[in-house]
Amino acid sequence: MAQPDSSGLAEVLDRVLDKGVVVDVWARVSLVGIEILTVEARVVAASVDTFLHYAEEIAKIEQAELTAGAEAAPEA
C-alpha cells in the first residue's frame, strides 16, 4: 500500500487555513407536528487573519440588513 503524501496533506491544510471553510447547518426535528429540537450552527475553520476578514464581511451584511429593515419600517 502506498503511504499518504504528506506534502499533499500539508498543501490541503495550507489552502483550508488560507481560504477558510464554513459549514452552515440548520436542522429541525418534529414529532407529530411538535418541534422538539432545532439546531443552528456555523463552523468556521480558517487562519485568524482569514476569520477576521470573514467576521468583518458578516458584520457588513448584518448592518446592511438592519439598515434595510429600518428604512422599510413605516414612520409613526
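Positions of Cβ are set from backbone N, Cα and C atoms, glycine also.
Unsubstituted: the structure retains its original residues.
According to Swiss-Prot, the features are:
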- Gly8 to Ser: CCP increases to 0.82 MPa, makes a few very narrow gas vesicles (MUTAGEN)
- Lys19 to Asp: Decreased interaction with GvpF1. No gas vesicles (MUTAGEN)
- Arg28 to Ala: Greatly decreased interaction with GvpF1. Mini gas vesicles (MUTAGEN)
- Arg28 to Asp: Greatly decreased interaction with GvpF1. No gas vesicles (MUTAGEN)
- Val29 to Ile: CCP increases to 0.82 MPa, makes irregularly shaped gas vesicles (MUTAGEN)
- Glu35 to Ala: Makes thinner than normal gas vesicles, cells do not float (MUTAGEN)
- His53 to Ala: No gas vesicles (MUTAGEN)
- Lys60 to Leu: Cells make very small gas vesicles after 7 days, cells do not float (MUTAGEN)
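When the mutagenesis positions Gly8, Lys19, Glu35, His53 are screened for a C-alpha within 10 angstroms of the C-alpha of Val29 (mutagenesis position), the residues that qualify, in sequence order, are Glu35. Each residue contributes its Cα atom, and for His53 (mutagenesis position) and Lys60 (mutagenesis position) these two points are 11 Å apart.
Counting every protein chain shown, the Cβ of His53 (mutagenesis position) has 13 other Cβ atoms within 10 Å. In this structure, the CA atom of Lys19 (mutagenesis position) is 19 Å away from the CA atom of Lys60 (mutagenesis position). Cβ neighbours within 10 Å of Arg28 (mutagenesis position), excluding its own Cβ and spanning all shown chains: 10.
Taking the C-alpha positions, the distance from Lys60 (mutagenesis position) to Glu35 (mutagenesis position) comes to 32 Å. Of all Cβ atoms in the protein chains displayed, 10 besides its own lie within 10 Å of the Cβ of Val29 (mutagenesis position). Mapped onto three states, the DSSP output places Arg28 (mutagenesis position) in strand.
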